[in-house]
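K.L.:
Below: one structure in structure tokens.
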Amino acid sequence: MLAFLNQVRKPTLDLPLEVRRKMWFKPFMQSYLVVFIGYLTMYLIRKNFNIAQNDMISTYGLSMTQLGMIGLGFSITYGVGKTLVSYYADGKNTKQFLPFMLILSAICMLGFSASMGSGSVSLFLMIAFYALSGFFQSTGGSCSYSTITKWTPRRKRGTFLGFWNISHNLGGAGAAGVALFGANYLFDGHVIGMFIFPSIIALIVGFIGLRYGSDSPESYGLGKAEELFGEEISEEDKETESTDMTKWQIFVEYVLKNKVIWLLCFANIFLYVVRIGIDQWSTVYAFQELKLSKAVAIQGFTLFEAGALVGTLLWGWLSDLANGRRGLVACIALALIIATLGVYQHASNEYIYLASLFALGFLVFGPQLLIGVAAVGFVPKKAIGAADGIKGTFAYLIGDSFAKLGLGMIADGTPVFGLTGWAGTFAALDIAAIGCICLMAIVAVMEERKIRREKKIQQLTVA
């Protein structure tokens, strides 16, 4: 029934390596664009809820608590699905899996739209459909990581994944325009258009995405990426390919028993406290504590996203220049984050505030990308989805939740771990950044050992 999700592996074509390498580019770009545009589109049917909240309050009389319940449903299913759905996707055609999940998510959001009548809503159906949409979207990032990793050489992996990572920045930035266009021009200003129009776009993108590309050059008979680009197959891939390990055995051995993956999981929790803490509370801090105008506060939020866009592109490339030392590069960025948080906290005018938020966006999204890239370097390709998913689960269920609720309570004056007020909030951000540095430093050491070991193996092979 779902045969189109199965992997396709064709015998390697009897052609010279140079010819197969030239044939690689077109199917790679098709596959890359599918996961890039597909993941971007997922944000169009995710962030539209944030944009529509004020209209949902005025049109249907929903309370902040009710809106919070709807959002919480998405966060829980998204966090849980990061591991469950990504585990299922491993061993499947992950390029096909992403547009298929996009289609299912779009259908759910159409159901979400239908639960809003002309003058009344069904809160239960809204929570159910939005939660289901989150569950289906949860594997988008993991499928993208898996697909891109199978197509690209290790020495360029950070660059390709870094460029893909801007898809969510572009999707988040474009969500407002798409939602408002749907409401104002197609539904006479009614809030329901903010959900129906993006969902239709997502359906179209999803069905087109199913037609192009695949999850690996092996699907076209081109051989593995390592063979095409003259790289040694990783130790983890050699081990899983030379044995008849089941998917569960691979998951247990290379994910659950993998010390590096657990280090990255906890590092990701700390990083999400920093990232979401800044993202969630920057406008409130600027207005309440720094006494800046609401317009300047919003400008700072926008510059944080702009800095993230630039940083996402640059940090992956820098880690490639460092020969794949993702942990080391992440530690440098995290140290700079701590210094910049001090400037941001004590900003004496709007220009320092705006500059510090741009710098924080630039710096924070470096480690976020590099934690994911580091994870795929320590697992076989058959476990990339689950490895990326499990760190996402921890980040959303613990880091994201603490950043939104815990930091909010601290800023509001409620003591949490002895911290209170805005000074306590920034202390929590500093502690989280330091915790992330400590864990990433350990990862950097283990990464260095792995790089040197693989270099020695390659030298022996050449000799």
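Note: Cβ is positioned from N, Cα and C throughout, glycine not excepted.
Dumping what Swiss-Prot says about this protein:
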type	residues	note
MUTAGEN	Cys108 to Ser	No change in activity
MUTAGEN	Cys143 to Ser	30% of wild-type sugar phosphate transport activity
MUTAGEN	Cys265 to Ser	No change in activity
MUTAGEN	Cys331 to Ser	No change in activity
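Walk me through the surroundings of each of these features.
P.N.:
Listed in sequence order, Phe129, Tyr130, Leu132, Ser133, Phe136 are the same-chain residues at least 6 apart in sequence whose CB falls under 8 Å from the CB of Cys108 (mutagenesis position). The DSSP secondary structure for Cys108 (mutagenesis position) is helix.
Cβ neighbours within 10 Å of Cys143 (mutagenesis position), excluding its own Cβ and spanning all shown chains: 31.
With a cut-off of 8 Å between CB atoms and residues at least 6 apart in sequence, the same chain places Ile390, Lys391, Phe394, Ala395 near Cys265 (mutagenesis position), listed in sequence order.
Under the DSSP three-state reduction, Cys331 (mutagenesis position) is assigned to helix. Same-chain residues at least 6 positions away in sequence with a Cβ under 8 Å from that of Cys331 (mutagenesis position) are, in sequence order, Ile437, Met440, Ala441, Ala444.
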K.L.:
Reduced to three states, what secondary structure does DSSP give Cys143 (mutagenesis position)?
P.N.:
helix
